[in-house]
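A.B. asks: Swiss-Prot feature annotations, pasted as is:
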| type | residues | note |
| --- | --- | --- |
| ACT_SITE | Cys142 | active site, acyl-thioester intermediate |
| ACT_SITE | His235 | active site, proton acceptor |
| ACT_SITE | Glu237 | active site |
| BINDING | Lys163, Ser192, Arg249 | substrate binding site |
| MUTAGEN | Cys142 to Ala or Ser | Lack of activity |
| MUTAGEN | Lys163 to Met | 13-fold increase in Km for homoserine |
| MUTAGEN | Glu237 to Asp | 6-fold decrease in catalytic activity |
| MUTAGEN | Glu237 to Gln | 19-fold decrease in catalytic activity |
| MUTAGEN | Arg249 to Met | 64-fold increase in Km for homoserine and 10-fold decrease in catalytic activity |
Amino acid sequence: MPIIIDKDLPARKVLQEENIFVMTKERAETQDIRALKIAILNLMPTKQETEAQLLRLIGNTPLQLDVHLLHMESHLSRNVAQEHLTSFYKTFRDIENEKFDGLIITGAPVETLSFEEVDYWEELKRIMEYSKTNVTSTLHICWGAQAGLYHHYGVQKYPLKEKMFGVFEHEVREQHVKLLQGFDELFFAPHSRHTEVRESDIREVKELTLLANSEEAGVHLVIGQEGRQVFALGHSEYSCDTLKQEYERDRDKGLNIDVPKNYFKHDNPNEKPLVRWRSHGNLLFSNWLNYYVYQETPYVL
């Protein structure tokens, strides 16, 4: 089934070229089907790239989704045209009186700051509080997951000596959890972060369950409130070349950046990346949408 997006959204052309089923709002409104309302709070500076990554995954399900893109009103985005935000994005103030079936809170390149130092932290806290009573299930990604764990449960983040950067093997820690339906015992996911949350802190919170972690990369998947809150510390949504672009960007800036681990063939940046996370990335998002959004949400929000 399709995702419903604005007919002029630039990501639409990319998705159609990849045979991702998209539908315009005009076409959807002629169908007698209630689409799931999904909000994406896009905190990334590379907004259009992140749009395509997430829409690619949530569009690969049998569900019809009405997608609403959100940006932070209290933060000035310097890497995206204001025209793009005006045309395709809303703010929390625009939607705070609505209810949503699902919400995705993305990562953000602010993890070396304390949460309180982030210029939009107060606005983000209001959105996370709103999600507890107005959203059926919220999926938090990377820094968004760290922010959610801190705000809702007081779980701290800690600086790493070196950036966690690459594609890492993870192990399923809980069996018979719907979010992991169809997962192999071992699976891969990308990570790109300078901070971590610790397994010991997660296990001290009785409302949280650790679902998957990595010996090298640490905590990856955590669930809370019986699935109303999902936290993914990795980046299962990443495209095949995202880590490559991050590596080349930092290298060209003269930063001391290592080659992402387990990513390029033979760990040689002149070789093509090896994509080993795509199937489980699709599975993660489809399981979240099916079991924690579609199966749990009321017909009338």
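Just so it is clear, glycine is given a Cβ too, placed from its N, Cα and C backbone atoms.
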A.B. asks: Around Cys142 (mutagenesis position), which residues of its chain at least 6 apart sit with Cβ under 8 Å of its Cβ?
C.D. replies: Thr106, Gly107, Ala108, Ser192, Arg193, Ala232, Leu233, Gly234, His235
A.B. asks: Highest Cβ count within 10 Å among the mutagenesis positions Lys163, Arg249: which residue is it?
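C.D. replies: Counting Cβ neighbours within 10 Å, the top one is Lys163.
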A.B. asks: Looking only at C-alpha atoms, tell me how far Glu237 (mutagenesis position) is from Lys163 (mutagenesis position), rounded to the nearest Å.
C.D. replies: 19
A.B. asks: Judged by the number of other CB atoms within 10 angstroms, which among Ser192, Glu237 is the least packed of the recorded positions?
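C.D. replies: The recorded positions Ser192, Glu237 were compared, and Ser192 has the fewest Cβ atoms within 10 Å.
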A.B. asks: Give the distance between the Cα atoms of Arg249 (mutagenesis position) and Lys163 (mutagenesis position), rounded to the nearest whole Å.
C.D. replies: 15
A.B. asks: Using DSSP reduced to three states, classify Lys163 (mutagenesis position) as helix, strand or coil.
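C.D. replies: Lys163 (mutagenesis position) sits in a strand per DSSP.
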A.B. asks: Return the count of C-beta atoms lying within 10 angstroms of the C-beta of His235 (active site, proton acceptor), excluding that atom itself.
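C.D. replies: Looking across every protein chain shown, the total is 22.
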A.B. asks: Need the DSSP three-state call for Cys142 (mutagenesis position) to compare against my parser.
C.D. replies: coil
A.B. asks: Secondary structure at Arg249 (mutagenesis position) (DSSP, helix/strand/coil)?
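C.D. replies: Going by the DSSP assignment, Arg249 (mutagenesis position) falls within a helical segment, counted as helix.
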A.B. asks: Using the centroid of the Cβ atoms of Lys163, Ser192, Arg249 as reference, list every other same-chain residue with Cβ within 8 Å of it (recorded substrate site), in sequence order.
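C.D. replies: So the extra residues in range turn out to be Phe165, Leu243, Glu246, Tyr247, Asp250, Ile257, Pro260.
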A.B. asks: Please report the DSSP secondary structure of Ser192 (substrate binding site), reduced to three states.
C.D. replies: strand
